[in-house]
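Right, one structure below, let's go through it.
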Amino acid sequence: MKTSLPIVVLLTAVISGVHPNPTPKSCTVSEEDLTTIRNAIQKASRASLDDVNLDEDLIAKCPLLKTITASLKSVASEIATLKDTGISEEQVDELKQSYEQQVNEIVKSRDIFEKQSGGDVMKEQGAMINRMTELQVQVAQLQQQIGEQTSRMYDDMAELIFQRLAMNSTDSIRNYTAHMMEQKLHTLMTKLETNYRIFLGALRYLDHLGDQPLIDKVFDGILKRLDEMSLETNKERENGKYVLVNLLCWTVNNRFLTEKYRKKQLELFRIALKFYPKTGNKEANEADIRGRQFCDANFPVNVITWFAVSRAAEGWGLRGTL
């Protein structure tokens, strides 16, 4: 017995972890409109923002198409951004080819795009909602997959950059790095914060240099920056959380920072309370922290959610310092 399309959509969403948007009340695109939609999606496989376009009238007929278009634009933007990083053109081209192939597989889906015989209008509308929902799920799965691939590429790039620096660390490189950290610390940290994987990689590279005074200076500089950050804008608040969490990642089992951490513990706790003030929301805080950290350790979560939030707020009288 053939499994009905709504059941397939539901099972696909549950198994993959991709959740379709709430079912819209209507989706009145016609069978002829499907050809236009298919052609637009096929054109989007080029992974160029200029090629991701869908007629506003079609989106008005079926709101799910807005989500689908947004997902395709997100992927195109993600791939375009790779060109401005240190990732090789070959890797970017390979990713684009993979994306194009998978989009072309989606547009070949008979369940979604094959013309169906006419029938009751309400049944046809319900069937079209199911077809567009499946399309949304498939595009969302592809978006998630591309996101995971680009994330791995960034990880590999950051690791390679600092591995090469460590392997080829001459006196001139060490001296130049120390000079930049001494003279341009704020500017350098601000630039590194555009990619937190690279931010953490740069901090770990300092351990390779083994310059204790420089490591102390950078640690203090980051604390000062966190202290000065405003919580009034979402961008600044989000950036501060990423910086705090990955600063703690750098601290994990770091022989250069054992003493520094002891001395700055109360300051760290106060800053943790600044960015995570909802002390009773431990589970949500923990999930948020794990989503930001680029290390496998539990240390950032333990510090922020337990010591800095629970004990500091209740027993160490830090509330009044904020």
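Positions of Cβ are set from backbone N, Cα and C atoms, glycine also.
Every position carries its original residue.
In sequence order, V107, F113 are the residues of the chain that are 6 or more apart from R38 (mutagenesis position) and have a CB within less than 8 Å of its CB. DSSP assigns R38 (mutagenesis position) to a helix in the three-state reduction. Looking at Swiss-Prot, the entry for mutagenesis of R38 to S says: Reduces the interaction with cuticular protein Cp19.
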